[in-house]
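Copied over from Swiss-Prot, here are the features:
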DOMAIN    267-390  domain 'Peptidase C51'
MUTAGEN   Cys292 to Ala  Abolishes peptidoglycan-hydrolase activity of the peptidase C51 domain
Amino acid sequence: MKKKILASLLLSTVMVSQVAVLTTAHAETTDDKIAAQDNKISNLTAQQQEAQKQVDQIQEQVSAIQAEQSNLQAENDRLQAESKKLEGEITELSKNIVSRNQSLEKQARSAQTNGAVTSYINTIVNSKSITEAISRVAAMSEIVSANNKMLEQQKADKKAISEKQVANNDAINTVIANQQKLADDAQALTTKQAELKAAELSLAAEKATAEGEKASLLEQKAAAEAEARAAAVAEAAYKEKRASQQQSVLASANTNLTAQVQAVSESAAAPVRAKVRPTYSTNASSYPIGECTWGVKTLAPWAGDYWGNGAQWATSAAAAGFRTGSTPQVGAIACWNDGGYGHVAVVTAVESTTRIQVSESNYAGNRTIGNHRGWFNPTTTSEGFVTYIYAD
């Protein structure tokens, strides 16, 4: 009996000991899993924080580009309004200058014909009395004074139109530079937005707990990264194309009016002499490279340095003393005014007033200098009313 009791006690002790060992082992395994999970969560949190920093940095870059685009657009709106105002002021000053020139030329011809000194003496000699002589002399003095005031006003207006033309040209150049910067920023923005999307999807993939959702997000991330790479390739191609176009435009400037005229003639044409204007430079850099004004300045160096947009050239040329008209001539500058920026070109061949050829740049998007349209009617183009500026 004692042996059975002892055996039972020993069996119970062994069973309790085994249960205790199993319970302890199970507790240690669960703790290890919890610790491992905690470590995994901790690592994932750190990775998420790093990914969030990347997203924030790219978002700042995107916001900066968008802010710059907004500022550039606002500046362009302001400069275009300023250019429009200056255009009106230049036109008005040009009219005044041309009108005064006509008056001064008439007075000069009259003085040469009648003789100012002889007329002055005759006025005194033919007076019936000293009082009448004094009155006549006073009247002639007033006329001379008025002429002097007219000359001073003419000088002031010419100075004002020169300053406004420079300011207008600066505004136009800035607008064109801003437009190019906006185009560059648009390409950069596309790349940054694609990178942002990839970073956001990367963050979402790291936060995902379900394997199916994570796999889907990883596929989207790979697609977004491929899109970002494609955008970067497109941006590089855009820059390369732009550089190539710029080289073509600059290379097209290695020409002159004689070469352009000969290109459309069956036999070599006689050289066309440009009017020498010492006050103007032969450098076309005062106009944006590739614009129609730059092309004309390259072919016709006698043109002014700060004549504004193509639509403004006729009034600017008239104010500078150049002759303008409606009859095309080889070597003349054709100036179209469509109510906007307008267009200019150099005439290289003439059959009639409705059939000419020209050399130009920035026609139909082609920014190189050349004959881009052959024979055409200059009076029926979409570019507006045509006026010709003559070198002499």
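Keep in mind that glycine also has a Cβ here, set from the backbone N, Cα and C atoms.
In sequence order, Gly310, His343, Val344, Ala345, Glu360, Ser361, Asn362, Tyr363 constitute the residues six or more apart from Cys292 (mutagenesis position) in its chain with CB-CB distances below 8 Å. Assigned with DSSP, the residues of the domain 'Peptidase C51' (267-390) fall into helix, strand and coil as follows: 21 helix, 34 strand, 69 coil.
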